[in-house]
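Written out below as structure tokens is the structure these notes cover.
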Amino acid sequence: MNEAVKTLDGWFCLHDFRSIDWAAWRELNPGNQELMLNELSHFLSDMEITKNIGEGEHTIYSILGQKADLVFFTLRDSLEALNEVENRFNKLAIADYLLPTYSYISVVELSNYLASHMAGGDDPYQNKGVRARLYPALPPKKHICFYPMSKKRDGADNWYMLPMEERQQLIRDHGLIGRSYAGKVQQIIGGSIGFDDYEWGVTLFSDDALEFKRIVTEMRFDEASARYAEFGSFFIGNLLLSEQLSKLFTI
């Protein structure tokens, strides 16, 4: 049997995509709308406290197209904590007007090979650079791109039948492309084998949305992607600050 890849795991992630029920929202009087938005604001203030004490992260983006209107991206140190946030959000009055359209569960991961290389032989979990990758601060970039992906298991193009050394070399070459976009695109890789329908959830952040097109296009021509990758739906959106929510929901 081929050797399975070993990973270091950090925060658990929930991408929660919602569509606004504008027809139902319009039926509410402005007073009720304001009460719901205030309740949402208090919820987000509590989320900010958790972020400030280093026990999690979150961000909100407005999604383009008809797949969703919003994505709430939340990171926590356990599935229980993540589920608690999800349940509390669903109990908000405004949640009745935010219809679920898609979700994705994963855990921020780093390959043991890369983590050991970064740590130089020391305990990777005590290395500042490794910890920054496993427990990332979400950048306030203008745009987000999220997509799930898996590795193929199709005849000769079966990623999991390749020897470990060949997989490592392919990933190393693939990673060089990503590193060439340092400063332009920040990525968070969430492992989701056994958690969701695909094997990874990829989240990209950038101030220039065209960088998403450039990096994904370039990676498509790399062998690790061209031969062995399968992709789900892509979601792209714009940063939505908490103070901008009232404007979004104003009819």
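Keep in mind that glycine also has a Cβ here, set from the backbone N, Cα and C atoms.
Source: prediction; values computed, not measured.
Around the Cβ of Ser150 (Fe-coproporphyrin III binding site), the same chain contributes Tyr198, Glu199, Trp200, Ala229, Glu230, each under 8 angstroms and 6 or more positions distant in sequence. The Fe-coproporphyrin III binding site annotation in Swiss-Prot covers Arg133, Tyr147, Pro148, Met149, Ser150, Lys151, His174, Gln187, Ser225.
Among the mutagenesis experiments that Swiss-Prot reports, Tyr147 to Ala or His is described with the note: Loss of activity. Under the DSSP three-state reduction, Tyr147 (mutagenesis position) is assigned to strand. Within 10 Å of the C-beta of Tyr147 (mutagenesis position) we count 19 further C-beta atoms, all protein chains included.
Taken from Swiss-Prot, the feature active site covers Tyr147, and the record attributes it to sequence analysis.
Quoted from Swiss-Prot for the published mutagenesis Met149 to Ala: Slight decrease in activity. Of all the Cβ atoms in the protein chains shown, 16 others lie within 10 Å of the Cβ of Met149 (mutagenesis position).
With a 10 A radius on its CB, Gln187 (mutagenesis position) counts 15 other CB atoms from all the protein chains. Reduced to three states, the DSSP call for Gln187 (mutagenesis position) is strand. Quoted from Swiss-Prot, the note on mutagenesis experiment Gln187 to Ala is: Alters Fe-coproporphyrin III binding. Does not affect kcat, but the reaction is less efficient and a higher excess of hydrogen peroxide is needed.
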I need the nearest neighbour of Gln187 (mutagenesis position) among the binding-site residues Arg133, His174, Ser225, using C-alpha distances.
Arg133
When the Cα-Cα distance from Met149 (mutagenesis position) is computed for each of the binding-site residues Arg133, His174, Ser225, which gives the smallest value?
Ser225
Number of other Cβ atoms within 10 Å of the Cβ of Ser225 (Fe-coproporphyrin III binding site) across all protein chains:
19
